[in-house]
Amino acid sequence: MGQIFSRSASPIPRPPRGLAAHHWLNFLQAAYRLEPGPSSYDFHQLKKFLKIALETPARICPINYSLLASLLPKGYPGRVNEILHILIQTQAQIPSRPAPPPPSSPTHDPPDSDPQIPPPYVEPTAPQVLPVMHPHGAPPNHRPWQMKDLQAIKQEVSQAAPGSPQFMQTIRLAVQQFDPTAKDLQDLLQYLCSSLVASLHHQQLDSLISEAETRGITGYNPLAGPLRVQANNPQQQGLRREYQQLWLAAFAALPGSAKDPSWASILQGLEEPYHAFVERLNIALDNGLPEGTPKDPILRSLAYSNANKECQKLLQARGHTNSPLGDMLRACQTWTPKDKTKVLVVQPKKPPPNQPCFRCGKAGHWSRDCTQPRPPPGPCPLCQDPTHWKRDCPRLKPTIPEPEPEEDALLLDLPADIPHPKNLHRGGGLTSPPTLQQVLPNQDPASILPVIPLDPARRPVIKAQVDTQTSHPKTIEALLDTGADMTVLPIALFSSNTPLKNTSVLGAGGQTQDHFKLTSLPVLIRLPFRTTPIVLTSCLVDTKNNWAIIGRDALQQCQGVLYLPEAKRPPVILPIQAPAVLGLEHLPRPPEISQFPLNQNASRPCNTWSGRPWRQAISNPTPGQGITQYSQLKRPMEPGDSSTTCGPLTL
């Protein structure tokens, strides 16, 4: 059914919650007297039965083992019945008075005994606590302490004061199992107790050894050395037993220092059963009082003084303020906490009134059941309308903007052959330049300047497809920045065998030496507003995978104008409003880190540009394509210029 406990098992299996330590040791020692020895299944069934028995009102100290045996169900698994039978045999039996004889005639009654002669004293056959016995009755053999043994012993006595019954029972059981020497006992004392307790124990042990040596001990030879030395001899088993008994007796002189709260602070709760409160007091006194100290007077006093008011009234009314503990438990056995009974008060239904409701003017219902909303007491303080409350005023409700119709794409990288300018909706009044010449059939058609629209919700971030020739094309989100001279791509887009060169970059955060690399392989970039890819002969590679920037080297090949449509409620970037024309000068201040190469001569504040109308300049048409380039002319601010407006940025 389970594993048989050997001598190397834990000194004491853990007791069930709510059972005093000395009571659990009685069950433990009775189980050790079984032949063959108990198993783990037997201890499990014993603890399960004790948990059920502790819930009954028969928890009176000392425990009546005969009553516990009567509570055991028939056919209960395990060997719990044998353990209780051993305890019943060793328990002190109180002689009961003989039953009175049946009534009969006075002539036939036998003469009564002399009432002045008291009955003879019957000495108990067994003490309340069973003597410690080694499991299976095997003789103990000396075994040195192991760390797990010391930890198990310390865990058992962690809530008991040195010298208390639980402490002494645990130490006695450990001494019987391990048969320690004088050195082992000294190590155990230093591991379990504080330095003050060890010093007091050492003084008391020296006095007891001096008395024993003077009195004379069987087998003790004064010429062979002190008792501590002779007790370490394996051949002197008797002297070792004497030294162990003296070592245990030295704990009797130690002052009790309970680790639990003080006994005066253990109070009965308002809804706590009285027997549970007395059990807490009993366990606290067992753990704190030194062995041999009378416990009953203290327990009776605290059982009345620390009880709640309801139990104190019951005990005072029945005259059990300082009675035996059993009378106090029986007096409060029928008391239970007063639970608040919830009573549902049902209001009787009244007939509907015959008078009309003052709110709606109809009869047949009360005003509290009227479905018509209550009229406001006066006009609305916001709009002076007397028909609604202030909380329903339309001025407090935000106006819901009408959904905007979806815009058609404004950018087609195709030649435009229309003679008139093309209007750009909600583009700030800007118009695309018209075509200057007619398209001939045998010539390539001239194209107008393409418009690059940006989404107002996500500007200036666009999606682009990058092909590095060494890996598969990948789609990324890149920053469209007109202030960056070169395009920056993360190193994750390139394969490990891509040749890279070291370069120094001067950006907004200063000059960097190892943040960016330079690639010499061509890179293809496909933008959403361009049908043909952009070919870059070289670009910067971000080794930290922080930036993906489309710079001026790529935007110059688009030959377009950045067009930002103005929404009804333009989005806000940080504390400023996003401008209609995007440039580096309109962005927030860059962070103090190396991010992208910056040409400080290429970007200037907007107020340094001329406020005069844009000038059209035709310069160096691209050979073979016939595409006209438009650019803006920059010059320093003149004294007569006062306008600081900016036009579209032409690349």
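Cβ atoms are placed via backbone N, Cα and C, with glycine included.
Heads up, this one's the original sequence, none of the swaps are in it.
For the mutagenesis result G2 to A, the note given in Swiss-Prot is Complete loss of myristoylation the polyprotein. The concomitent loss of binding to the host cell membrane impairs the formation of viral particles.
The annotation domain 'Peptidase A2' is assigned in Swiss-Prot to 476-554 on the grounds of sequence analysis. Note on the domain 'Peptidase A2' (476-554): mean pLDDT across this stretch is 83.
Here the Cβ of D481 (active site, for protease activity) has 24 other Cβ atoms within 10 Å, regardless of which shown protein chain they belong to. As annotated by Swiss-Prot, active site, for protease activity applies to D481, with the evidence given as sequence analysis.
Record note (Swiss-Prot), mutagenesis M486 to V: Decrease in protease activity. The unchanged residue is displayed. DSSP gives M486 (mutagenesis position) a coil state; it is part of no helix or strand. Around the Cβ of M486 (mutagenesis position), 20 further Cβ atoms fall within 10 Å across all displayed protein chains.
Among the mutagenesis experiments that Swiss-Prot reports, M486 to A, D or N is described with the note: Complete loss of protease activity.
For M486 to I, Swiss-Prot lists a mutagenesis experiment annotated as follows: Almost no effect on protease activity.
Quoted from Swiss-Prot, the note on the mutagenesis of L506 to G is: Complete loss of protease activity. Under the DSSP three-state reduction, L506 (mutagenesis position) is assigned to strand.
Swiss-Prot documents A508 to I as a published mutagenesis change and attaches the note Decrease in protease activity.
Annotation of the published mutagenesis F516 to Q in Swiss-Prot: Complete loss of protease activity; the original residue is retained in the structure shown.
Record note (Swiss-Prot) on the mutagenesis of N545 to T: Almost complete loss of protease activity. DSSP assigns N545 (mutagenesis position) to coil, not to a helix or a strand.
Annotation of the mutagenesis experiment N546 to P in Swiss-Prot: Almost complete loss of protease activity. N546 (mutagenesis position): 13 other CB atoms within 10 A of its CB, across all protein chains.
In this view, W547 (mutagenesis position) is surrounded by 21 other Cβ atoms within 10 Å of its Cβ, with every protein chain counted. For W547 to V, Swiss-Prot lists a mutagenesis experiment annotated as follows: Almost complete loss of protease activity.
The residues of the domain 'Peptidase A2' (476-554), classed with DSSP into helix (H, G, I), strand (E, B) and coil, number 6 helix, 35 strand, 38 coil. Across the fold, the C-alpha of N546 (mutagenesis position) and the C-alpha of L506 (mutagenesis position) stand 17 Å from each other. D481 (active site, for protease activity) and W547 (mutagenesis position) have their C-alpha atoms 12 Å apart, to the nearest angstrom. Of the recorded residues, F516 (mutagenesis position) and N545 (mutagenesis position) place their C-alpha atoms 10 Å from one another. Of all the mutagenesis positions listed (L506, F516, N545), F516 sits in the most crowded Cβ setting, with the most other Cβ atoms within 10 Å.
N545 (mutagenesis position) sits 18 Å from L506 (mutagenesis position), taking the CA atoms of both as reference points.
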